[in-house]
Structures are given as C-alpha cells and as structure tokens.
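What Swiss-Prot records for this protein:
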- 27-224: domain 'PLD phosphodiesterase 1' (DOMAIN)
- Arg94 to Ala: Reduces the enzyme activity (MUTAGEN)
- Arg96 to Ala: Does not affect enzyme activity (MUTAGEN)
- Arg131 to Glu: Does not affect enzyme membrane association; when associated with 212-E--E-219 (MUTAGEN)
- His138: active site (ACT_SITE)
- Lys140 to Ala: Abolishes the enzyme activity (MUTAGEN)
- Tyr159 to Ala: Reduces the enzyme activity when serine concentration is saturating but becomes comparable to the wild type when limiting (MUTAGEN)
- Ile316 to Asp: Stabilizes the monomeric form of the enzyme; when associated with 441-D--D-450 (MUTAGEN)
- His357 to Ala: Abolishes the enzyme activity (MUTAGEN)
- His357: active site (ACT_SITE)
- Lys359 to Ala: Abolishes the enzyme activity (MUTAGEN)
- Glu385: active site (ACT_SITE)
Amino acid sequence: MLSKFKRNKHQQHLAQLPKISQSVDDVDFFYAPADFRETLLEKIASAKQRICIVALYLEQDDGGKGILNALYEAKRQRPELDVRVLVDWHRAQRGRIGAAASNTNADWYCRMAQENPGVDVPVYGVPINTREALGVLHFKGFIIDDSVLYSGASLNDVYLHQHDKYRYDRYHLIRNRKMSDIMFEWVTQNIMNGRGVNRLDDVNRPKSPEIKNDIRLFRQELRDAAYHFQGDADNDQLSVTPLVGLGKSSLLNKTIFHLMPCAEQKLTICTPYFNLPAILVRNIIQLLREGKKVEIIVGDKTANDFYIPEDEPFKIIGALPYLYEINLRRFLSRLQYYVNTDQLVVRLWKDDDNTYHLKGMWVDDKWMLITGNNLNPRAWRLDLENAILIHDPQLELAPQREKELELIREHTTIVKHYRDLQSIADYPVKVRKLIRRLRRIRIDRLISRIL
C-alpha cells in the first residue's frame with residue numbers, strides 16, 4: 001500500500017496548486033470536431049478585443065484556410081482587434097512528412113500578408129529547439145477575449161472535420177477572464193517576445209542556422225518560465241489551474257505525476273500513442289496493487305495518424321503505430337492478472353478510417369486534466385506543453401464529464417488478453433524487417449524517447 005505519508009505528499013501537491021474560481025455555467029464541452037470548428041469560427045467572428053491562436057500548425061488546406069481567412073476578416077472588420085497566430089517554426093517551413101518543402105505553410109502565410117495589405121495578422125514561428133525532432137511548440141489553446149477554447153487539435157482538414165475524415169480530440173470552452181489574461185500575458189511575454197521567435201509571414205525571415213544560438217537560449221529560458229499567479233479559489237469549489245512546462249522537471253510533469261496516485265477509486269487515461277514514461281507506468285502499477293481501477297483508452301494502430309495501409313507505399317514513419325502496439329502488448333503481458341479481474345481495462349478506439357488524437361486524465365469524479373500532452377517521453381522532455389487542471393469537488397460538471405467519456409468509449413473495444421494484439425510475427429513483411437533491424441542496432445529505444 002502507498003504509505004499515508006506518500007499519499008499526503010501527492011494530495012498536498014494538488015492542494016497547494018494555485019486555483020482560479022470557475023463558474024460551472026462558463027464551461028462548455030464539445031463532443032465532435034465539427035462542433036469545435038464551428039465554435040472557433042463563431043468566436044473569431046464575434047471577438048471584440050483579442051484573438052491569440054496557438055497551435056502546432058495551421059495547415060494550407062480547406063480547414064486551415066477557413067481559419068486564416070476568418071482571422072483576416074475579423075481584423076478587417078475591427079482593425080483595433082489584437083490578432084496573432086503562433087505556430088511551430090520548423091513545422092511551418094517543411095512539407096508533410098515524406099513530401100518536399102515547396103509551397104510550405106510559411107509561403108502561404110507570406111502570400112496572405114501580401115494579398116491583404118494594411119490588414120496585419122502576424123504569424124509567429126516558435127522554435128522550441130534547433131531541430132523539429134528535438135522539440136516542438138505543443139502548447140495549446142485559442143485565447144479569444146475572456147475565453148479559452150482548448151483542444152489538443154491542430155488546425156487542418158481532419159482536425160476540423162472539414163470533409164469526410166476526422167481526427168478525434170477533446171474540446172472545451174472555458175470563459176474565465178483571469179485565466180485567459182494569465183495565458184495571454186504568458187504567451188506575449190515568454191513566446192511572442194522570446195528570442196529566436198520570428199514572423200513567418202515575412203519573406204525576409206532568417207534561416208534556422210542563423211538563429212541557432214538564440215534558439216538554444218530561448219529553450220533554456222522556457223524551462224524556467226512557469227505561470228505566476230495568485231489563486232482565488234479554495235479546495236472546496238470548482239476551479240481551474242493553467243499549467244505550462246518544458247523539460248522533465250516542469251511543474252506540469254510534477255502535477256501529472258502527483259495527480260495519478262490521488263485516485264481513490266479510478267484513474268482514466270487517454271493517449272493516442274502508447275509510450276508512457278516509466279515513472280507513469282510505475283504509478284499505474286502502484287494503483288493496481290492498491291486495488292484501484294485503471295482505464296486506458298488508446299487508438300488502434302490503424303487509427304494512428306502515422307498508419308499507412310498495406311496497399312500504399314511503405315515509409316519508415318509507418319512503423320510507428322506498430323512500435324506503439326508492441327509497447328502496449330508488452331505492458332499488458334506484464335499486467336494480464338489485472339486485466340483478468342477487470343481492474344485494468346484497456347480500450348482500443350477505431351471508427352472506420354478516422355484517426356484518434358485524444359489525451360487527458362480523469363481522477364475519480366473530481367479532477368480532470370485537459371491537455372495536448374501525449375503522456376510520452378517526447379512530451380515529458382522535449383516539447384513545450386501545457387494543460388488546464390479542473391478541480392470539481394462538488395461534481396458540478398459530472399453530466400458533461402460522463403457524456404464526454406461515454407462518447408469516447410463509443411467506438412472502442414476492450415482488450416481481454418495481450419494475445420488479442422498482433423505480435424511482430426503477424427506484421428507486414430516490410431514492417432517486420434524494419435523493426436527487427438532497428439532492434440538489432442538498439443535504435444528502437446532512442447526512437448521511443450523522441451516519439
């Protein structure tokens with residue numbers, strides 16, 4: 001059993017977090033990507049004071065164009081609006097994985113700026129590390145006036161369900177002046193005005209090697225840049241705590257670590273990529289040993305955004321969903337006893353050829369973590385991540401919380417035995433060969449740390 005002292009240490013961490021009081025009527029849950037798109041467009045069109053869009057990317061496709069056009073239109077209608085977009089510096093200047101870097105998102109931002117003279121919608125490129133593989137802007141949240149529309153989604157056709165296919169995420173709108181001010185000021189001070197951050201809608205922007213030293217210093221500064229605010233809520237009322245972090249010792253990571261053992265009945269986790277840091281796996285095993293329930297909802301390998309159908313040309317990146325499945329199979333084989341007793345429930349999400357991008361945690365009925373953090377080594381060490389921790393001690397959000405989980409579970413099947421998952425021997429020949437080659441040179445471990 002977890003000693004009283006240790007449990008108190010975890011609970012103490014949560015109790016001491018500064019909390020901002022939140023009205024239950026000012027929290028909206030959305031349950032589908034199309035609703036998220038419509039809400040975002042409505043909020044942009046009705047904004048009175050500020051629009052700050054932060055995302056990994058804003059893609060040059062129908063979905064992304066709809067958003068950028070709406071931002072230009074809002075600025076044209078109300079020139080006094082403070083409108084800004086922040087995306088990852090490296091991601092914006094390359095093609096999609098496996099495609100050449102011609103006509104990139106950054107080129108599109110430049111064209112939009114040239115086609116709209118006198119309408120300033122700055123797009124800032126944020127370099128979290130000198131190379132994309134070593135860290136990206138994974139901070140989430142669209143701050144519009146006194147609201148934060150929060151999702152792990154980026155902005156493109158599938159995330160916005162612009163056409164047939166969708167990528168499933170979580171979507172919440174929180175109206176809270178204090179929290180939106182804290183997030184807006186932090187983004188302005190620590191990201192927008194950060195060294196190494198340059199406008200992508202400027203054709204004369206520097207090349208990455210020219211700002212390498214600035215990027216390194218910027219990353220160092222971000223490690224120490226937490227939100228600083230006084231809470232105004234106690235531990236008995238509905239509250240929100242914004243969190244931000246870069247690096248394994250961040251307050252966000254510490255909070256995730258302390259949140260899990262506070263489950264008295266049940267912990268539920270969603271992640272699209274099953275590659276949990278060892279420290280979180282230990283937390284899960286400890287909960288199971290104490291008789292607590294753990295539910296993990298992950299995407300089926302075919303619902304992974306890196307999955308390549310067998311009838312399409314194979315690329316190395318297409319091995320990733322199989323590596324995640326190997327991780328899950330290994331995890332389940334260790335814990336099959338708890339699967340047999342229904343104490344550990346693992347669900348695989350699959351809905352036709354749509355993809356799964358959900359992340360977050362639910363601890364009992366009282367805590368909810370909404371985040372873009374994939375709960376993997378990459379999120380733990382390399383990317384700039386953030387989250388909003390919701391404390392609901394009076395269960396005021398219970399109906400929405402239950403509905404959200406019910407809908408997430410709708411397209412899932414429960415894994416009853418680790419052998420229900422394919423083993424390497426069952427994989428397509430090219431995948432099998434690649435994985436065995438990676439294992440021979442021990443590079444699979446390195447890959448798991450950066451993916």
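Every residue gets a Cβ built from N, Cα and C, even glycine.
So, quick note: what you're seeing has the original residues, none of the substitutions.
Of all the mutagenesis positions listed here (Arg94, Lys140, His357), it is Arg94 whose C-beta has the fewest other C-beta atoms within 10 angstroms. For Glu385 (active site), the nearest neighbour among the recorded positions His138, Tyr159, His357, Lys359, judged by Cα separation, is His138. The two recorded residues, His138 (active site) and Tyr159 (mutagenesis position), show a Cα separation of 15 Å. Taking Cα separation as the measure, Ile316 (mutagenesis position) is nearest to Arg94 of the mutagenesis positions Arg94, Lys140, Tyr159, His357, Lys359.
Non-local contacts of Tyr159 (mutagenesis position) by the CB criterion (under 8 A, 6+ apart in sequence, same chain) comprise Pro33, Gly63, Ala153, Tyr166, Arg167, Asp169, His357. On its own chain, Arg131 (mutagenesis position) has His90 as residues at least 6 apart in sequence with a Cβ closer than 8 Å to its own Cβ.
Its Cβ placed at the centre, Glu385 (active site) has 27 other Cβ atoms within 10 Å. Calculated from their C-alpha atoms, the gap between Arg94 (mutagenesis position) and Lys359 (mutagenesis position) amounts to 26 Å. Listed in sequence order, Gly152, Asp169, Arg170, Cys270, Thr271, Pro272, Thr371, Gly372, Asn373, Asn374, Leu375 are the same-chain residues at least 6 apart in sequence whose CB falls under 8 Å from the CB of Lys359 (mutagenesis position). Note on the domain 'PLD phosphodiesterase 1' (27-224): its mean pLDDT in the predicted model is 97.
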